[in-house]
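Chemist: These came from Swiss-Prot, pasted as-is:
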- C25 to S: Strongly reduces effects of in vivo overexpression; impairs multimer formation; does not affect subcellular location to lipid rafts. Homozygous mice are characterized by a smaller size and holoprosencephaly at 10.5 dpc, and shortening of limbs at 13.5 dpc. They die soon after birth (MUTAGEN)
- D89 to V: Moderately reduces Ptch1 binding in vitro and signaling potency in chicken embryo neural plate explant assays compared with wild-type sequence (MUTAGEN)
- E90, E91, D96, T126, E127: Ca(2+) 1 binding site (BINDING)
- E91, E127, D130, D132: Ca(2+) 2 binding site (BINDING)
- N116 to K: Shows no change in activities at different temperatures (MUTAGEN)
- H141, D148, H183: Zn(2+) binding site (BINDING)
Amino acid sequence: MLLLLARCFLVILASSLLVCPGLACGPGRGFGKRRHPKKLTPLAYKQFIPNVAEKTLGASGRYEGKITRNSERFKELTPNYNPDIIFKDEENTGADRLMTQRCKDKLNALAISVMNQWPGVKLRVTEGWDEDGHHSEESLHYEGRAVDITTSDRDRSKYGMLARLAVEAGFDWVYYESKAHIHCSVKAENSVAAKSGGCFPGSATVHLEQGGTKLVKDLRPGDRVLAADDQGRLLYSDFLTFLDRDEGAKKVFYVIETLEPRERLLLTAAHLLFVAPHNDSGPTPGPSALFASRVRPGQRVYVVAERGGDRRLLPAAVHSVTLREEEAGAYAPLTAHGTILINRVLASCYAVIEEHSWAHRAFAPFRLAHALLAALAPARTDGGGGGSIPAAQSATEARGAEPTAGIHWYSQLLYHIGTWLLDSETMHPLGMAVKSS
């Protein structure tokens, strides 16, 4: 009953915290500050975004094999009958309407953008899934992951902006390939699962208050780990729970490396990392938190430096940013302060939205309920070993064992509320972990 009441209390408080920022629209700085419409710049002829090859991890990913009508993977394709999209279908087989679900979702979003940008004009698809071998070897058209598009009026002066709208709609790679069309493609469904969520690999380490280090995957409620307050001062913070925990996950991580000192941090695209302002030489992180996917060489992250027995945070220049696929699991630890030192690099505990302070306030009800339960629930004794289990652990983990696998219910609640209240541009497209199909 106590846990049920706590959940109801959390839901009410979380909703109120998120609704208030969404409704506030007055002047000044704060959660309710209006976002100015983004100025859209047309793509130049032969430009592609992102600026990497199409079939790399940073774009739509590798080719996975041709899909035919007789293959087992044909069921991965779904027809698109959106009346706001014109399909050329010159083969007269309906093949151009077939595509993966991800491609369909992005195409439907783009169709709305096109009608908003040019009233009376629709999106036109000239090529979708190809079963006849008309494209180059290993083309993503053979998997239903690519489309070639124009506007219905075939006004070529619009194509640069059409490409930009495709980028904004969420296509994973957009190329102003020809003066006659724009080429767009998406990741494979299993690749999306590998890139989604906001986590660290299980092999990452944290520093414990009692000394030494511990693997992230081995953290338990009651552990106190090295973190930082909002002024950049190092301290030890209570580990509360995992916001996401997947032991068997195979994920694509961004590898952020510094040289002086030499440190390396792995985290998923949607996780937040603190970056120092250009004019800052001190240890205070301030409000600058970026998605890992936006961190670039030359920017500075915060690392632990030890000088004469004094340990403090200092900015260190990022030397390289690469991608690596690992099968070490995926873990998103939450501390009471909302920050954590992973592999000696300061990171946020949050992901999905690029506002650390928003996220930390949204978790205030969870922290409060955790503290109340820890105070109300007495530490219980583990009959097997004779030792006592901390109250915080017995309150939050029903079995007194390792934290529950999967995405934490409170994270899912906030995510769903956020999708109702926040602009889609506020949320990272790979923010919430998805299961591979």
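Keep in mind that glycine also has a Cβ here, set from the backbone N, Cα and C atoms.
Just the original residues are modelled here, none of the noted substitutions.
Could you place the listed features in the three-dimensional structure?
Modeler: For D89 (mutagenesis position), the Cβ neighbour count at a 10 Å cut-off comes to 15, with all displayed protein chains included.
Under DSSP, E127 (Ca(2+) 1 binding site) is assigned to a strand (E or B) in the three-state scheme.
Around the Cβ of E127 (Ca(2+) 1 binding site), 22 further Cβ atoms fall within 10 Å across all displayed protein chains.
Around the Cβ of N116 (mutagenesis position), the number of neighbouring Cβ atoms within 10 Å comes to 9.
Around H141 (Zn(2+) binding site), the same-chain residues at least 6 positions away in sequence with a Cβ under 8 Å from its Cβ are E127, G128, W129, D130, H135.
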Chemist: Between T126 (Ca(2+) 1 binding site) and D148 (Zn(2+) binding site), what C-alpha distance do you get in Å?
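Modeler: Spelling it out, the Cα of T126 (Ca(2+) 1 binding site) and the Cα of D148 (Zn(2+) binding site) are 6 Å apart.
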Chemist: Whole-number Å only: compute the distance from the Cα of D96 (Ca(2+) 1 binding site) to the Cα of D89 (mutagenesis position).
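Modeler: Given the Cα positions, D96 (Ca(2+) 1 binding site) is 6 Å from D89 (mutagenesis position).
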Chemist: Using a 10 Å cut-off between Cα atoms, which of these recorded positions sit near E91 (Ca(2+) 1 binding site): N116, D148, H183?
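Modeler: Of N116, D148, H183, within range: none.
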Chemist: Could you round the CA separation between E90 (Ca(2+) 1 binding site) and H183 (Zn(2+) binding site) to a whole angstrom and send it over?
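Modeler: If we compare the Cα positions of E90 (Ca(2+) 1 binding site) and H183 (Zn(2+) binding site), the gap is 17 Å.
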Chemist: Take the mean position of the Cβ atoms of H141, D148, H183, the recorded Zn(2+) site. Which other residues of that chain put their Cβ within 8 Å of it?
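Modeler: After dropping the recorded site residues, what remains is T126, E127, G128, H135, S139, L140, A146, V147, E177, H181, C184, S185.
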Chemist: Starting from the Cβ centroid of E90, E91, D96, T126, E127, which together make up the recorded Ca(2+) 1 site, report each further residue of the same chain whose Cβ lies within 8 Å of that point, ordered by sequence.
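Modeler: Result: F87, K88, D89, A95, V125, G128.
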